[in-house]
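A short worksheet on the structure shown next.
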Amino acid sequence: MENLGDKLSISQVYHLAQEYRDHAYSIANKIGSEEGLKQYYGLMNMSIQMFQLLKTKCTLSVLEDSKVTFEMVELLIQETYNFDLAELYISSLKERLQTHQSDTDLVEEIMRCEFLLLHDLPLMRDSKFHYKIALRNCNELVQYMVNLQDELYQNWASVFQYVGVMLCIKLKQHRRVKTSFHGLLSQCREKSQWKWFLNLCYVNYLLNERFPIPEDALQELRSTELHTVGPELYAWKLALEMVIQLCKDGNITDHLNEFKNFFDTNKQSLVTNEGKGCVIKIMPRIALKVELPMIFHYKELKNILLLLQSVSYIVNCYDEKGNFSRKFLPKVYSTTQKLIKNIAAGGVSMNELDSRIQTYKSILEFCEFYKVWEQTLLKGAVVTTESPKLGPSPGYVRLLQAMKVQFEGGGAVEEYTRLAQSGGTSSEVKMISLLNCYTVQAARVSRCSGDKQGELVEQCNKVWLQVEKLLQETDLQFNPIWECTVTILWLFSHFEPFSWNPLPCSDKQRAEYVSKLREFYSSNKFVAGEAVADNRFKLKKALLLQILVNYLGGRMLEHDLGEIYAISAKCFDMCRQQGGMRKVQYVIGIWHLMNCTVAMRGKDVALTNAKLEALVKQITSVKQ
């Protein structure tokens, strides 16, 4: 490098720019006042000015210009949000690189410019307009590189096909995303880090959107090898498998043990590489550095696993032996608070620190929401909370508010309908909203007579079509709890004596739902000695559903009086295990009383009568 005047050399100015930046990073976690903010951004501006001085006052080689520009642009994008100026510098550098490409192999630098223009800048701008422009330019670049028929550019084309997929995800072009992922994966070498990385992205996308995951993607996920992808990506693989199992309401014990073994041998590597990014080798001359979310740092990952365990066991919160959610949720909350308190800069920007704090706050909000949900399961009513925010989006709070109105005797149909139609609402919140809305509407049909009945029936059918559509389009269809809930509600609303005015249906629908009930009943029958017909229909948790399945099965499928009596007795007794089920217990108690009477069990009749009278007193005293 040439000298910059008589005072400082170019290398000195360059190192000065780095010192200003690094010093700003070192004080980022200590900022607690406006003065501190001014100091931080003052240092960042000085760093940018030093880089600009190098570009405007010095004669830099192409590679030197690239190095300076890339470092300066990172600050412009991440610290000042001056995207237009960043784009100007990148475009100018790209033109210079293309002019000199005949003299030097500068493909990597040119591709980095393209990546910044087509990936980093559009994602930071985060607007549909910029995503569309970037996607069009990205497609043109890919086509250009493919037409060159050069192996090096063919490999770079796959990188920008990946960029195109990321842009399509942002534009919610879901059909195109799935097709593009399939095409990309089919082009990759088997058992390569690049292919397994793409598959991790694909499965992660499908889970995020709650789309069903194809078997070939699941098989690719299972085949991912630690020694090829490295500990960071393998931790991602394990986390995805855990979430998939949670979404299916499956047993997570094996996955927890796998994580334990993984931590035993890879803890140090995870800790050492925190914040350094993960380098994906595509070909010998091509690599892509990706930044994994903070939750894949060792301490954060262990905390997230505890949160996932809490969610997995939350429907068992009534069980004194298996109430892990009541033990783990407070622990996750306190651990997260400690992580916020002890957060350290570690050479990262203030924006990165803010991002980490927001992640921690999201975890705290999840904990708050699930604590309320847990109490709802235990008490059969939505409890009030002083927390200003529950869950990661307003939909969670609105759902609880609507449920509270419903529990207190109101309809809440309008709010449930709005929630189900909201664009940013999760699949679970939509499904709960639709099912609760259907329950309210079906209850109105049951009580209604006369002219309004036809209108209410039509409203019920419209809601049910949405329920079936959501179930078919998402991975909720693979969770037996959801399928069982849908089956039970349909049967309650279409058969006497559960409804005074059963909803009309076709013979095909009736046969389909009765067949599903038979499967769930065979797999979850309380009476000992019954073989499980199909593990897909086994309810591992969810006591209320188990009771209702046995209640419906006993009433609709059983014919032996002794069998019916045994089932009703067991259902009546099981209701006592979970709070908030007194009304369900009362209905089942009436059924059991009928069975005792028909079976001429005088002692049981008297005992059941006494229990029902005590139950009525408990229910009426709560109302008063």
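Heads up, the Cβ atoms here are built off N, Cα and C, so glycines get one too.
DSSP classifies L256 (mutagenesis position) as helix under the three-state reduction. In Swiss-Prot, a published mutagenesis experiment is listed as L256 to K, annotated In scc4m7; eliminates centromeric localization of SCC2 in mitotic cells and reduces association of the cohesin subunit SCC1 with the centromere and pericentromere; when associated with A-298; D-299; A-313; A-324; D-327; and D-331.
Secondary structure from DSSP puts Y298 (mutagenesis position) in a helix. Record note (Swiss-Prot), mutagenesis Y298 to A: In scc4m7; eliminates centromeric localization of SCC2 in mitotic cells and reduces association of the cohesin subunit SCC1 with the centromere and pericentromere; when associated with K-256; D-299; A-313; A-324; D-327; and D-331. The unchanged residue is displayed.
Counting only residues at least six positions away in the same chain, the Cβ atoms of L339 sit under 8 Å from the Cβ of K299 (mutagenesis position). Among the sequence features in Swiss-Prot, the mutagenesis site K299 to D is noted as follows: In scc4m7; eliminates centromeric localization of SCC2 in mitotic cells and reduces association of the cohesin subunit SCC1 with the centromere and pericentromere; when associated with K-256; A-298; A-313; A-324; D-327; and D-331.
One mutagenesis experiment named in Swiss-Prot is Y313 to A, and its note says In scc4m7; eliminates centromeric localization of SCC2 in mitotic cells and reduces association of the cohesin subunit SCC1 with the centromere and pericentromere; when associated with K-256; A-298; D-299; A-324; D-327; and D-331. Of all the Cβ atoms in the protein chains shown, 21 others lie within 10 Å of the Cβ of Y313 (mutagenesis position).
The note that Swiss-Prot attaches to the published mutagenesis K327 to A is: In scc4m35; eliminates centromeric localization of SCC2 in mitotic cells and reduces association of the cohesin subunit SCC1 with the centromere and pericentromere; when associated with A-324; A-331; A-540 and A-541. Packing around K327 (mutagenesis position) is summarised by its Cβ count: 13 other Cβ atoms lie within 10 angstroms of its Cβ, all protein chains included.
In the three-state DSSP classification, K331 (mutagenesis position) falls within a helix. Residue environment of K331 (mutagenesis position) contains 14 other Cβ atoms, counted within 10 Å of its Cβ in all protein chains. For the mutagenesis of K331 to D, Swiss-Prot gives this note: In scc4m7; eliminates centromeric localization of SCC2 in mitotic cells and reduces association of the cohesin subunit SCC1 with the centromere and pericentromere; when associated with K-256; A-298; D-299; A-313; A-324 and D-327. The structure shown keeps the original residue.
Under the heading of mutagenesis, Swiss-Prot lists K331 to A and annotates it as follows: In scc4m35; eliminates centromeric localization of SCC2 in mitotic cells and reduces association of the cohesin subunit SCC1 with the centromere and pericentromere; when associated with A-324; A-327; A-540 and A-541.
In this structure, K540 (mutagenesis position) belongs to neither helix nor strand by DSSP; it is coil. Taking Cβ-Cβ distances under 8 Å and a sequence separation of 6 or more, the neighbours of K540 (mutagenesis position) in its chain are D249, G250, N251. While the structure shown retains the original residue, Swiss-Prot records the mutagenesis experiment K540 to A with this note: In scc4m35; eliminates centromeric localization of SCC2 in mitotic cells and reduces association of the cohesin subunit SCC1 with the centromere and pericentromere; when associated with A-324; A-327; A-331 and A-541.
K541 (mutagenesis position) counts 16 other C-beta atoms within 10 Å of its own C-beta, drawing on all protein chains shown. What Swiss-Prot says about the mutagenesis result for K541 to A is this: In scc4m35; eliminates centromeric localization of SCC2 in mitotic cells and reduces association of the cohesin subunit SCC1 with the centromere and pericentromere; when associated with A-324; A-327; A-331 and A-540.
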By CA-CA distance, flag whichever of L256, Y298, K327, K541 among the mutagenesis positions is nearest to Y313 (mutagenesis position).
K541
What are the sequence-distant neighbours of Y298 (mutagenesis position), meaning same chain, six or more residues apart, C-beta distance under 8 angstroms?
F263, K267, L270, V271, E274
C-alpha spacing of L256 (mutagenesis position) relative to K541 (mutagenesis position), in angstrom:
18
List every residue in the same chain as L256 (mutagenesis position), at least 6 positions away in sequence, whose Cβ is under 8 Å from its Cβ.
M242, L305, Q309
